[in-house]
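A quick write-up on the structure given underneath.
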Amino acid sequence: MSSSEAFPVMQEIMLEFRAGKMSLQGTRVVPDARKGLVRIARGDEGLIHFQWLDRNQNTVEDDQIVFPDEALFEKVNQSSDRVYILKFNSDDRKLFFWMQEPRAEGDAELCSSVNQYLNQPLEFPGEEGLAAAITEELEDMAEDNTSSRAGNLVVPNLSSEVSDVTSSSGPVKLADLQRILNNLSGGPVGIAGDQDEGLALGDILKPELIMPLLEALPVQERLSSHLPEGHSRAEDILELLQSPPFRQQVDAFTYVLRTGQIDLTQFGIDPSKYKFTVDSFLEALEDSVSTQSRDAMDES
């Protein structure tokens with residue numbers, strides 16, 4: 001399989017240098033003898049990729065998405081050779097490389113450049129389009145019944161929640177949606193504190209949590225217009241949720257939300273009333289649903 005088939009296409013190549021990769025075998029780090037290339041690039045989704053390529057095959061073998069301040073590239077001082085390590089502070093990943101550039105004098109400068117590119121602020125060329133698409137989606141949600149809205153909010157222990165919510169023949173009521181959000185936040189909606197900053201959209205958009213909704217609520221019909229023709233089955237949706245491009249977009253949205261790089265007013269959200277956390281963002285959506293439901297009742 002070629003790299004273009006296995007990995008996303010890069011929008012911009014920021015840095016490349018020749019380096020082989022190494023593998024950890026017990027307590028020893030063993031070099032891979034192949035000619036390699038380290039590439040720092042920006043993907044179409046706006047995220048920074050740290051890649052390793054086999055130079056002879058011109059194929060990408062390793063592709064790591066790195067967020068600012070998530071990883072450090074540095075020399076392994078315990079080795080007398082030109083060995084470097086990319087280590088992540090978010091988990092226990094440690095990737096080793098050995099320099100193949102002819103001049104060792106340039107290693108320090110390359111190391112500095114790697115860290116500079118990995119830790120620069122993210123840029124999202126399509127952010128305005130993404131925001132517009134999500135805003136349109138929210139507007140459409142306002143016209144639907146609240147069962148469709150609840151289908152996008154997934155929480156632990158959801159099976160029991162869904163069975164309760166769907167026990168009647170009517171649509172999901174606002175109180176049901178509020179109860180789901182209460183379980184998500186670990187307390188009454190509206191009390192979102194700093195402890196909620198650890199919640200990511202990826203934590204709630206998991207296949208094992210989405211499946212009960214696909215089985216109990218009319219979510220598939222709601223999503224079918226956004227999926228390729230003939231790919232709107234529950235299995236297709238679950239496959240999409242696990243695909244690298246989707247997970248990358250979810251991680252990217254979580255990141256720009258947490259760091260305040262997104263304009264909440266584009267979603268009809270007053271930033272003075274909510275925090276830049278996933279939990280607070282969901283709370284804002286719940287408040288929007290509540291307001292729109294009241295307006296609909298007043299009109300009727």
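Quick reminder: no glycine exception, Cβ is built from N, Cα and C everywhere.
Taken from Swiss-Prot, the feature domain 'Pru' applies to 9-121, supported by sequence analysis. Taken together, the residues of the domain 'Pru' (9-121) have an average pLDDT of 91.
Marked as domain 'PH' by Swiss-Prot: 13-120.
When Cβ atoms from all protein chains are considered, those within 10 Å of L47 (mutagenesis position) total 21, not counting its own. One entry in Swiss-Prot concerns the mutagenesis experiment L47 to A. Its note says: Abolishes interaction with 'Lys-63'-linked polyubiquitin chains.
Experimental mutagenesis is annotated in Swiss-Prot for F67 to R, with the remark: Abolishes interaction with 'Lys-63'-linked polyubiquitin chains and interaction with DSK2A. Non-local neighbourhood of F67 (mutagenesis position): L47, I48, L122, D251, Y255, each in the same chain, at least six residues away, with C-beta under 8 Å from its C-beta. Under the DSSP three-state reduction, F67 (mutagenesis position) is assigned to coil, being neither helix nor strand.
For the mutagenesis experiment E70 to Q, the note given by Swiss-Prot reads: Abolishes interaction with 'Lys-63'-linked polyubiquitin chains and interaction with DSK2A. Around E70 (mutagenesis position), the same-chain residues at least 6 positions away in sequence with a Cβ under 8 Å from its Cβ are F88, N89, S90, L118.
One mutagenesis experiment named in Swiss-Prot is F88 to R, and its note says Abolishes interaction with 'Lys-63'-linked polyubiquitin chains and interaction with DSK2A.
Swiss-Prot lists 192-295 with the feature domain 'DEUBAD'. Secondary structure of the domain 'DEUBAD' (192-295) per DSSP, as helix, strand and coil residue counts: 72 helix, 0 strand, 32 coil.
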Secondary-structure category, per DSSP, in which F88 (mutagenesis position) falls: strand
F88 (mutagenesis position): tally of other CB atoms within 10 A of its CB: 15
